[in-house]
Amino acid sequence: MTVKKLYFVPAGRCMLDHSSVNSTLTPGELLDLPVWCYLLETEEGPILVDTGMPESAVNNEGLFNGTFVEGQVLPKMTEEDRIVNILKRVGYEPEDLLYIISSHLHFDHAGGNGAFINTPIIVQRAEYEAAQHSEEYLKECILPNLNYKIIEGDYEVVPGVQLLHTPGHTPGHQSLLIETEKSGPVLLTIDASYTKENFENEVPFAGFDSELALSSIKRLKEVVMKEKPIVFFGHDIEQERGCKVFPEYI
């Protein structure tokens with residue numbers, strides 16, 4: 001079975017210090033990076049990968065003032081970038097979705113999770129537990145009483161949608177290998193690799209455990225050798241320029 005359509009859905013932008021994308025650089029220059037959600041249309045129903053930024057980031061570039069990342073992370077989010085508004089533009093309401101897949105629980109990937117009261121939210125146990133106790137996770141990204149589906153390790157969500165446990169950027173990060181009708185296999189590294197440079201040249205970037213992150217990149221390289229997928233990175237400005245976005249699909 002394959003995924004009928006894979007949509008790239010823009011979900012705002014984020015200014016991030018370039019040293020977060022390349023740890024060998026001296027902090028002080030901000031990059032304007034894309035924030036993505038991904039919509040999968042499958043035989044079983046629609047699946048959303050990541051939910052963008054939280055409502056607290058709307059028109060609030062100073063969201064992280066007074067924190068350890070002040071001046072290094074500046075969200076650029078409008079009302080239109082709220083996940084409920086994004087879904088409306090693509091023809092869905094929150095209750096229509098079969099699953100939410102949280103690649104990890106950082107603010108630009110899980111900020112909209114609270115819009116999904118009943119929809120199962122698939123997240124790695126290591127990520128769920130880390131988010132309970134670390135200041136780098138916003139409360140909007142780890143709300144209680146949501147319908148969390150806790151998994152451990154690799155996991156097939158539906159036929160054609162495989163989660164790959166790729167820790168390092170965070171303790172429980174997961175990437176996706178998707179078999180699409182139109183384009184064949186597609187690998188979404190998400191934040192296991194921000195950019196092509198991180199992936200191909202193994203340039204270090206921001207994360208919880210740099211050695212673990214490198215191990216995950218090496219693992220994904222093995223997947224690429226075996227499956228020959230199209231590879232999309234988490235926040236690659238160069239790749240964004242040629243990316244097909246909704247209503248186009250791959």
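Cβ coordinates come from backbone N, Cα and C, glycine included.
Original residues only.
DSSP assigns H104 (Zn(2+) 1 binding site) to coil in the three-state reduction, placing it in neither a helix nor a strand. For H104 (Zn(2+) 1 binding site), the same-chain residues lying six or more positions away in sequence with a CB closer than 8 A to its CB are A110, Q124, E127, H169, T170, G172, H173, Q174, I190, D191. Swiss-Prot lists H104, H106, H169, D191 with the feature Zn(2+) 1 binding site.
Residues or ranges marked as Zn(2+) 2 binding site by Swiss-Prot: D108, H109, D191, H235. Under DSSP, H109 (mutagenesis position) is assigned to a helix (H, G or I) in the three-state scheme.
Taking all protein chains in view, 29 other C-beta atoms sit within 10 angstroms of the C-beta of D108 (mutagenesis position). The mutagenesis experiment D108 to E is recorded by Swiss-Prot, whose note states: Reduces activity on N-beta-oxooctanoyl-L-homoserine lactone by 9.2%.
Under mutagenesis, Swiss-Prot gives D108 to L with this note: Reduces activity on N-beta-oxooctanoyl-L-homoserine lactone by 38.6%; when associated with L-104 and L-106. Reduces activity on N-beta-oxooctanoyl-L-homoserine lactone by 62.1%; when associated with L-104, L-106 and L-109.
Here the residue is the original one, while Swiss-Prot reports the published mutagenesis H109 to L with the comment Reduces activity on N-beta-oxooctanoyl-L-homoserine lactone by 62.1%; when associated with L-104, L-106 and L-108.
Where Swiss-Prot documents H169 to S as a mutagenesis experiment, the accompanying text is: Results in a conformational change. Reduces activity on N-beta-oxooctanoyl-L-homoserine lactone by 38.6%. Reduces activity on acyl homoserine lactone by 47% and decreases enzyme affinity. Cβ-based neighbour count (10 Å, all protein chains) for H169 (mutagenesis position) stands at 29. DSSP assigns H169 (mutagenesis position) to coil, not to a helix or a strand.
Annotated pair H106 (Zn(2+) 1 binding site) and H235 (Zn(2+) 2 binding site), C-alpha to C-alpha distance, rounded: 14 Å.
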